[in-house]
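Structure, as structure tokens:
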Amino acid sequence: MEVLFEAKVGDITLKLAQGDITQYPAKAIVNAANKRLEHGGGVAYAIAKACAGDAGLYTEISKKAMREQFGRDYIDHGEVVVTPAMNLEERGIKYVFHTVGPICSGMWSEELKEKLYKAFLGPLEKAEEMGVESIAFPAVSAGIYGCDLEKVVETFLEAVKNFKGSAVKEVALVIYDRKSAEVALKVFERSL
């Protein structure tokens, strides 16, 4: 895990890190989930496997939590399902916050941006509500959902800048691969 950038945004310490989000020392990590919380690939699969040792089992746990927390089998943009981090608790990670970003398929619009903004803001608000002081995000929707990484990072930064809260002290964006992390770093440097 390498921290590439750190800055203060109000009372929040904002970081950009390159590495595996399941290794990041935050109280909550965010999962870029699909609306039915089926953790079949990408960061969702990696987080599910790290938490429960088996992605299928963690999918079942997540779906049960979604039914308990929302009374239905899907979540919308901005809604957050909270599950225990299980095996990751030994690393100090207590919760996984499941959020749903938009499917861009290479396109971008105000509507897609609004959905993505909600996907970033929702977990920040949930962290505030639960008194969680540190939270790490992946680049929601930048993988298989095909949103432009620069737009994703810009939207993430906008959500953090606009977030109003006092409990959350540290927010990180964790990017797995070096090339993408360098793209994100350029956005951080010109935005902060």
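The backbone N, Cα and C atoms fix where each Cβ goes, glycine too.
Predicted-model confidence for the domain 'Macro' (1-192) is 98, expressed as mean pLDDT. Residues or ranges marked as domain 'Macro' by Swiss-Prot: 1-192.
Per Swiss-Prot, the feature substrate binding site maps to 19-21, 32-34, 39-44, 140-146; the stated evidence is experimental evidence. According to DSSP, HIS39 (substrate binding site) sits in a coil region rather than a helix or strand. With a cut-off of 8 Å between CB atoms and residues at least 6 apart in sequence, the same chain places ASN31, ALA33, TYR45, ILE47, ALA48, ALA55, TYR58, THR59, SER62 near HIS39 (substrate binding site), listed in sequence order.
Mutagenesis annotation in Swiss-Prot: ASP20 to Ala, described as Strongly reduced affinity for ADP-ribose; the structure shown retains the original residue. Sequence-distant contacts of ASP20 (mutagenesis position), defined as residues of its own chain at least six apart whose C-beta falls under 8 angstroms from its C-beta, comprise MET1, ALA46, VAL174, TYR176.
Cβ contacts within 10 Å of GLY41 (mutagenesis position), excluding its own Cβ and spanning all protein chains shown: 12. Looking at Swiss-Prot, you'll find the mutagenesis GLY41 to Asp noted as follows: Abolishes hydrolase activity.
Counting only residues at least six positions away in the same chain, the Cβ atoms of ALA32, GLY143, ILE144 sit under 8 Å from the Cβ of GLY42 (mutagenesis position). Annotation of the published mutagenesis GLY42 to Asp in Swiss-Prot: Abolishes hydrolase activity; the original residue is retained in the structure shown.
Compared over the binding-site residues GLY143, GLY146, the count of CB atoms lying within 10 A of a residue's CB peaks at GLY143. The Cβ of VAL140 (substrate binding site) lies under 8 Å from the Cβ of VAL30, ALA32, THR99, GLY101, LEU116, ALA119, PHE120, VAL152, PHE156, each of which sits 6+ residues away along the same chain. Neighbour density for GLY19 (substrate binding site): within 10 A of its CB lie 17 other CB atoms from the protein chains shown. For ALA32 (substrate binding site), the count of additional Cβ atoms within 10 Å of its Cβ stands at 24 [all protein chains shown].
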